[in-house]
Structure formats: structure tokens, C-alpha cells
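Annotated features in Swiss-Prot:
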- T164: active site, proton acceptor (ACT_SITE)
- D263: active site (ACT_SITE)
- H295: active site, proton donor/acceptor (ACT_SITE)
- G78 to A: Reduction of both dehydratase and carboxylesterase activities (MUTAGEN)
- G79 to A: Reduction of both dehydratase and carboxylesterase activities (MUTAGEN)
- T164 to A or S: Reduction of both dehydratase and carboxylesterase activities (MUTAGEN)
- D263 to N: Complete loss of both dehydratase and carboxylesterase activities (MUTAGEN)
- H295 to A: Complete loss of both dehydratase and carboxylesterase activities (MUTAGEN)
Amino acid sequence: MAKEIVKELLPLIRVYKDGSVERLLSSENVAASPEDPQTGVSSKDIVIADNPYVSARIFLPKSHHTNNKLPIFLYFHGGAFCVESAFSFFVHRYLNILASEANIIAISVDFRLLPHHPIPAAYEDGWTTLKWIASHANNTNTTNPEPWLLNHADFTKVYVGGETSGANIAHNLLLRAGNESLPGDLKILGGLLCCPFFWGSKPIGSEAVEGHEQSLAMKVWNFACPDAPGGIDNPWINPCVPGAPSLATLACSKLLVTITGKDEFRDRDILYHHTVEQSGWQGELQLFDAGDEEHAFQLFKPETHLAKAMIKRLASFLV
């Protein structure tokens, strides 16, 4: 007898009456590696916190054998808050490449996913991880210190970023850090938002007027945070809505927003960039158009000319 479906968000996820979940678009998980054969990057899995449980995969480039301290990049994967993981094939391959190209320590957070953990669970897991990083900067971590951070990290160069829904998480962490101090007063140097997932009730730019309320972006947010005050115009998903917290408080000294030609969030992300620019935010603001591609293409097709160019652009920012 077929299991009864109680909810589905196609083409992403299917939820059954018995509580089981089928994640339709997730790539397979792969193991961490002492040395990636293509890049020489080392990776391992670590526990950030026990209650609630948060884990991550940390990446260390081959150059760590020198005495130079390395920037830290706290990364949040995409997947509409409901598919993929810190350990999935595409994320693992991408961060091996980026860690090697940029010469950074990357930390990929395995935040809690829908449907059992609606937003803001992913935001909270991100904040927990930021505090965990900060605990290494001032040597207050006595429970689960990470030697790769203690021995190789430059805590004056902390970056926070991600793809699509992961970039949404990063944005919300940057806002929170602007209003709530991290342990030891750790500062975030940069934010890297690749095709961030933002949306709103009123179509803008090239967004289709007809069917806007039935768009996948709308359905994802209603699935992710069904009780959000304001619904799709909650500032978590629509940071440009009137009455949203000022983007002038973003807690980083420089911010890079990337867009692509075929991404449905393109106009939202250009508006976000403009809103930051007009907010009075005092940092260095950058916008990069990666070309005529879908969002997150550099994860799926890293060997292409445009992907290589984008990864080089990201690496030049993470310094």
C-alpha cells in the first residue's frame, strides 16, 4: 500500500503521513577527505553544538603548511531550506574548489531543514555557529575547540555567505550581528550573497504579474515559515519592504551580491543592492553579474568558463 502524502512542494520535497520525508532534488552525501585529489584541500566533519544538534564540514587548503593565517568563510548551502546538506556532493566539490582558489578555511553548516524545522531554525543554527567561531578568537571554547581554527585562522577576516536560501540565512545573520554582539566582540569583515533568495507580494521588474502568488518562491516561503508575520512580506524574506529593519546595520565592512541572467531572484537582488546603497550603510558594496546562467550554476558546472570566472571573482573578494 502506498504511503499517504500529506504535503509536497514539487519538485523539491514530499512529506508523508508517517512523518517520513522524501527530498527529491538532493544530491548524495559524500565523505570528507584528508586530501582532495583534485585540489589538495583537507576536510573533516565537526560538531558545533549538541542541543540543538548542529554539525558542519570544515575545509583547510593545502597552503596551511605556511605560517600565514587564513580567512574564515562561514558558508550556507542553497536548497530552499529543505534539500541538500553540508555534506552533499555538489557542496563538497564546490567548497574544495573555492577553498583552494581563495586560500580560505571554509565551514559549511549542516543547519536544520524543513519540514520538521521551520524558519527561524536555520537562522539560529547559523548564529550558534558564528558564536562557536567567535569562541575560538578569544580562546573561550573549552568544550569543542577546533585545532584548524586555533592554528590557522585569521579572526580579523571572517566572511559569511551562501547560495540562494543559504544567502538569505547569511543576510539575516549579518543583520542580527549588527544589533547583537558576538562573543569577544568578533567582527565580520565581509558578506558574500550569491543570488540571495528574496521575494515579496508585489511583482517587480521582469517578474510575472500573472501567477505571482503561485510562484515556487512564494510556495517555498509559505512552507518554510507559515506563521511569519506579514507572510511573504516578512523582512526575513523581503528586506526591502517598507518598515523593514534598516540595512544600514548590516554587520560587515564589505558586501558582494552576485546575480545571474537566468535567475528568478535577479530583480530582487538588484533591488536589495540598491536598498543597501541608499540605506546609509558605510561599507564597500559590490555587485557582480556572472552572466547568462541559472543561480548556483558554479556548483553544478564548475568546469565551465563562466563558473571559473565567477569562482575567481569570489576568491578575489575573500581576502
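Glycine is no exception: its Cβ is also placed from the backbone N, Cα and C atoms.
In this structure the noted substitutions are not present, so the sites keep their original residues.
Feature map: annotations from Swiss-Prot on the structure.
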residue : record               : Cβ neighbours (10 Å)
G78     : mutagenesis position : 24
G79     : mutagenesis position : 25
T164    : mutagenesis position : 26
D263    : mutagenesis position : 20
H295    : mutagenesis position : 24
Among G78, G79, D263, H295, which are recorded as mutagenesis positions, the nearest neighbour of T164 (mutagenesis position) by Cα: G78
Distance, G78 (mutagenesis position) to D263 (mutagenesis position) (CA atoms, angstrom): 14
